[in-house]
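Everything below concerns the one structure shown next.
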Amino acid sequence: MRALPICLVALMLSGCSMLSRSPVEPVQSTAPQPKAEPAKPKAPRATPVRIYTNAEELVGKPFRDLGEVSGDSCQASNQDSPPSIPTARKRMQINASKMKANAVLLHSCEVTSGTPGCYRQAVCIGSALNITAK
């Protein structure tokens, strides 16, 4: 009597192993596939804006005045780092580049206090120029 259940279990196991199974195929995702966007071309690098400190350096060079340009560096409170004139000059160059200028004639750079929102502020002012090659 004990042999009967053992024989039945052995028969069932061998019967199941004889079944042929097809390999499982991966389930297709219902989420939309991200579309491959074409690579965006990198923005052209802006040409460097040269700073002239003396108007005599421009004698003999044809140029067009594009208007006044400025840059600033702000110290919000007395615990912040002090305002930097080199940072103000760099920001002036960036603003001139946005005006399609390739040079700036620097008029003045100074550190002031009492500007709303700033404990102290460095400001540089100049003229944005487009110098053409001869």
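Glycine is no exception: its Cβ is also placed from the backbone N, Cα and C atoms.
None of the substitutions listed is reflected here, since the structure keeps the original residues.
Record note (Swiss-Prot) on the mutagenesis of Cys7 to Ser: Does not affect exopolysaccharide biosynthesis.
Swiss-Prot gives this note for the published mutagenesis Cys16 to Ser: Strongly decreases exopolysaccharide biosynthesis.
The annotation that Swiss-Prot gives for the mutagenesis experiment Cys74 to Ser reads: Mucoid phenotype. Decreases exopolysaccharide biosynthesis. Cys74 (mutagenesis position): 16 other CB atoms within 10 A of its CB, across all protein chains.
Record note (Swiss-Prot), mutagenesis Arg89 to Ala: Does not affect exopolysaccharide biosynthesis; when associated with A-90. The unchanged residue is displayed. Within 10 Å of the Cβ of Arg89 (mutagenesis position) there are 19 other Cβ atoms, across all protein chains. Mapped onto three states, the DSSP output places Arg89 (mutagenesis position) in helix.
Record note (Swiss-Prot), mutagenesis Lys90 to Ala: Does not affect exopolysaccharide biosynthesis; when associated with A-89. The unchanged residue is displayed. Taking all protein chains in view, 16 other C-beta atoms sit within 10 angstroms of the C-beta of Lys90 (mutagenesis position).
Annotation of the published mutagenesis Cys109 to Ser in Swiss-Prot: Does not activate the production of capsule polysaccharides; the original residue is retained in the structure shown. The C-beta environment of Cys109 (mutagenesis position), restricted to residues of the same chain at least 6 apart in sequence and closer than 8 Å, consists of Ile85, Ala88, Arg89, Ala122, Val123, Cys124, Ile125. When secondary structure is read from DSSP and collapsed to three states, Cys109 (mutagenesis position) falls in the strand class.
The annotation that Swiss-Prot gives for the mutagenesis experiment Cys118 to Ser reads: Mucoid phenotype. Decreases exopolysaccharide biosynthesis. Sequence-distant neighbours of Cys118 (mutagenesis position) (same chain, 6+ apart, CB under 8 A from its CB) are Cys74, Gln75, Ala76, Pro83.
Mutagenesis annotation in Swiss-Prot: Cys124 to Ser, described as Does not activate the production of capsule polysaccharides; the structure shown retains the original residue. Cβ neighbours within 10 Å of Cys124 (mutagenesis position), excluding its own Cβ and spanning all shown chains: 26.
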